Amino acid sequence: MSVHKTNDAFKVLMNSAKEPIVEDIPKKYRKQSFRDNLKVYIESPESYKNVIYYDDDVVLVRDMFPKSKMHLLLMTRDPHLTHVHPLEIMMKHRSLVEKLVSYVQGDLSGLIFDEARNCLSQQLTNEALCNYIKVGFHAGPSMNNLHLHIMTLDHVSPSLKNSAHYISFTSPFFVKIDTPTSNLPTRGTLTSLFQEDLKCWRCGETFGRHFTKLKAHLQEEYDDWLDKSVSM
């Protein structure tokens, strides 16, 4: 597949963020770049119903266009770090990484599990959910404010609209929070991933570039996982 098509797929991912992030963006923010749309949550978290937790340090918000059954964003409110690239955060600001991990695994774990049950099934145990949630950054984020993705593995969602969406969360483009610094990718080197064949994250079956077939399969995989998990 040509490099031109690769670039087109990457542009699809980056341009998809132009969808509005909030339902009612205040007038003072409406003319700013779409890449700054997460800023409203950091500055005025109390104003938005999709914010489920905030304190002086972080904000936890439901992604308005989730790419899985459950898809949350955890954002630092530190003005000195919110615009730092996630790969630089992973490499040079380990204290922030550790703080975010401590929120996910500690103070916010109950909220995250409850949110997952609300989105998937109330019958799921914390143990089942713990193995079905991934946490990480995009190597090439489409939004300016640093945001950590906390999401279930299913990738079953109407907002998962194209191959680029799926690949961005199921390839090395999605950098898991526990990735060693020695294994971090170099910025700007992963765009070739967007030309690869689509592959089920769970069973490994490949679908070429047939996104519609993949989406149907992902629903089947989710249904199978859920049936087995609630029967345990």
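Numbers here mean position along the shown chain, with the first residue as 1.
Note that Cβ sites are derived from N, Cα and C of the backbone, with glycine treated the same way.
When pLDDT is averaged over the domain 'HIT' (38-160), the result is 98. According to Swiss-Prot, the feature domain 'HIT' maps to 38-160.
Quoted from Swiss-Prot, the note on mutagenesis experiment Tyr41 to Ala is: Mildly decreased DNAppG decapping activity.
For the mutagenesis experiment Asp63 to Ala, the note given by Swiss-Prot reads: Strongly decreased DNAppG decapping activity. The Cβ of Asp63 (mutagenesis position) lies under 8 Å from the Cβ of His71, Leu72, Leu73, His149, Met151, each on the same chain and at least six residues away in sequence.
Counting every protein chain shown, the number of other Cβ atoms lying within 10 Å of the Cβ of Phe65 (mutagenesis position) is 16. A mutagenesis experiment is reported in Swiss-Prot for this position, Phe65 to Ala, and the note states: Nearly abolishes enzyme activity.
Swiss-Prot lists Lys67 to Glu among its mutagenesis entries, and the accompanying note reads: Loss of enzyme activity. Strongly reduced affinity for DNA. Around Lys67 (mutagenesis position), a 10 Å sphere centred on its CB holds 22 further CB atoms from the protein chains shown.
For His138 (mutagenesis position), applying a Cβ distance below 8 Å and a minimum sequence separation of six or more within one chain yields Pro86, His149, Ser168, Phe173, Phe174, Val175. According to Swiss-Prot, the experimentally introduced change His138 to Ala is described as follows: Decreased enzyme activity. Mildly decreases affinity for DNA.
One mutagenesis experiment named in Swiss-Prot is Ser142 to Ala or Glu, and its note says Nearly abolishes enzyme activity. Mildly decreases affinity for DNA. Ser142 (mutagenesis position) falls within neither a helix nor a strand when secondary structure is assigned with DSSP, and so counts as coil.
One mutagenesis experiment catalogued in Swiss-Prot, His147 to Ala, is accompanied by this note: Loss of enzyme activity. There are 24 other CB atoms within 10 A of the CB of His147 (mutagenesis position), with all protein chains counted.
Listed in Swiss-Prot as a mutagenesis experiment, His147 to Asn is described as follows: Loss of enzyme activity. Secondary structure at His147 (mutagenesis position), taken from DSSP and collapsed to helix, strand or coil, is coil.
Feature annotation from Swiss-Prot assigns active site, nucleophile to His147.
Lys161 to Ala appears in Swiss-Prot as a published mutagenesis result, with the remark: Strongly decreases abolishes enzyme activity. Decreased affinity for DNA. According to its DSSP assignment, Lys161 (mutagenesis position) is coil.
In Swiss-Prot, a published mutagenesis experiment is listed as Lys161 to Glu, annotated Nearly abolishes enzyme activity. Strongly reduced affinity for DNA.
One mutagenesis experiment catalogued in Swiss-Prot, His165 to Glu, is accompanied by this note: Nearly abolishes enzyme activity. Strongly reduced affinity for DNA.
A sphere of 10 angstroms centred on the C-beta of Cys200 (Zn(2+) binding site) encloses 17 other C-beta atoms. The Zn(2+) binding site annotation in Swiss-Prot covers Cys200, Cys203, His217, Glu221.
Counting Cβ atoms from all protein chains shown, His217 (Zn(2+) binding site) has 17 others lying within 10 Å of its own Cβ. Each of the mutagenesis positions Lys161, His165 was scored by other CB atoms within 10 A of its CB, and the lowest score goes to Lys161. In the shown protein chains, 15 other C-beta atoms lie within 10 A of the C-beta of Ser142 (mutagenesis position). Residue with the densest Cβ environment among the binding-site residues Cys203, Glu221: Glu221, by other Cβ atoms within 10 Å. Annotation: no recorded positions among Tyr41, Cys200, His217 have CA atoms within 10 angstroms of the CA of Lys161 (mutagenesis position).
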